[in-house]
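Encoded as C-alpha cells, the structure appears first; notes follow it.
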Amino acid sequence: MAFLKKSLFLVLFLALVPLSICEAEKREEENEEKQEDDDESEKKRGVVTDLLNTAGGLLGNLVGSLSGGER
C-alpha cells in the first residue's frame, strides 16, 4: 500500500512540474504580446497627434489669412 502511495505521488509530481513550466511560458508569451500591443497603440497615438497638429496648423493659417485679408 505504501508503494502505491509513493507511486501515485511520483506520478502527480511528474505531471505538475511540466504543467507549471507551461503556465510560466504561457504567461511570458502573453506579457510579450501585451507589450507589442502597447507599442503599436503608442505609435498610432503618435500618428494621430501629428495629423491633428498638422490639421490645426493648416486651419490656423487659413483663418489667419482670411481674417487678415478682410482688413
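From the backbone N, Cα and C atoms, a Cβ is placed for every residue, glycine too.
Note that this is a predicted model, so its numbers are computed, not measured.
DSSP classifies ASN53 (mutagenesis position) as helix under the three-state reduction. Within the same chain, no residue at least six positions away from ASN53 (mutagenesis position) has a Cβ under 8 Å of its Cβ. According to Swiss-Prot, the mutagenesis experiment ASN53 to Lys carries this note: PD36K; Gain in antimicrobial activity and no change in hemolysis potency. PD36KF; Gain in antimicrobial activity and small increase in hemolysis potency.
Under mutagenesis, Swiss-Prot gives GLY57 to Lys with this note: PD36K; Gain in antimicrobial activity and no change in hemolysis potency. PD36KF; Gain in antimicrobial activity and small increase in hemolysis potency. Take the CB of GLY57 (mutagenesis position) and look out to 10 A: across all protein chains shown you find 10 other CB atoms.
Quoted from Swiss-Prot for the published mutagenesis VAL63 to Phe: PD36KF; Gain in antimicrobial activity and small increase in hemolysis potency. A C-beta separation below 8 Å, combined with a sequence spacing of at least six in one chain, links VAL63 (mutagenesis position) to none of the other residues.
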Provide the three-state secondary structure of VAL63 (mutagenesis position) computed with DSSP.
helix
